[in-house]
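K.L.:
Quick one: the structure is below, and I'll ask about it shortly.
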Amino acid sequence: MVELKEPFATLWRGKDPFEEVKTLQGEVFRELETRRTLRFEMAGKSYFLKWHRGTTLKEIIKNLLSLRMPVLGADREWNAIHRLRDVGVDTMYGVAFGEKGMNPLTRTSFIITEDLTPTISLEDYCADWATNPPDVRVKRMLIKRVATMVRDMHAAGINHRDCYICHFLLHLPFSGKEEELKISVIDLHRAQLRTRVPRRWRDKDLIGLYFSSMNIGLTQRDIWRFMKVYFAAPLKDILKQEQGLLSQAEAKATKIRERTIRKSL
């Protein structure tokens with residue numbers, strides 16, 4: 001299966017896209033045995049390529065023993081991108097996808113997305129909030145937007161599996177006005193797609209988002225604000241119905257604090 005949008009539909013017409021992908025040169029972000037990620041220029045624009053070259057038997061066994069489906073190609077990210085865009089969640093724009101082969105050990109696939117630039121990850125944008133607090137209105141605006149995005153992502157049957165603030169990109173310029181605000185969720189190659197996200201995987205995403213935000217100076221009130229938007233329910237109901245989630249999040253936070261203290265000794 002191959003799906004090409006412009007400019008690749010024109011540039012690669014009559015050519016083998018899998019051979020063309022091999023010739024792409026650019027800034028390599030990740031080079032693994034079975035996956036390559038690079039940023040390259042084409043027709044005056046910047047793009048990201050993720051090229052999957054099968055997987056290893058060791059990786060398949062490791063994931064199955066952990067009761068997880070291994071990532072076997074680029075199709076997850078391609079499908080997740082399109083489902084998110086269908087439900088109005090800002091994300092990457094996919095311009096090319098290809099997949100061939102039935103054997104998971106040798107299957108080859110690729111995905112090309114537009115480079116989202118200029119942007120800054122929320123991890124970097126919020127890095128100094130603990131010592132240099134932002135405008136309260138801006139902070140609440142960002143919390144509301146991320147909570148809405150994650151809620152809509154889960155409602156669409158998608159859980160991210162790497163749901164951290166570094167994977168939410170704030171589009172620039174942003175001066176604090178709501179009409180300028182745009183945030184895109186990225187790195188969906190491990191995402192899972194179903195008709196409904198199981199509670200276990202929902203909680204993993206929420207806990208990941210929580211502990212990746214622990215060092216940016218958020219208050220307890222900020223966390224409650226996020227939860228009220230995400231669950232679309234009164235706080236007293238959330239505290240009653242989500243005791244398991246809250247306990248897991250606090251246990252995770254405690255482990256991180258203890259590990260940080262040990263490393264500083």
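Placed from the backbone N, Cα and C atoms, the Cβ positions cover glycine too.
Keep in mind that this structure shows the original residues, not the substituted ones.
In case it's useful when we look at the structure, here is the feature table from Swiss-Prot:
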ACT_SITE  D162  active site
MUTAGEN   D162 to A  No activity
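Situate these features within the shown structure.
P.N.:
In the three-state DSSP scheme, D162 (mutagenesis position) falls into the coil class. Remark: D162 (mutagenesis position) has D187, R190, G208 as non-local neighbours, by Cβ distance under 8 Å and separation of at least 6 in sequence.
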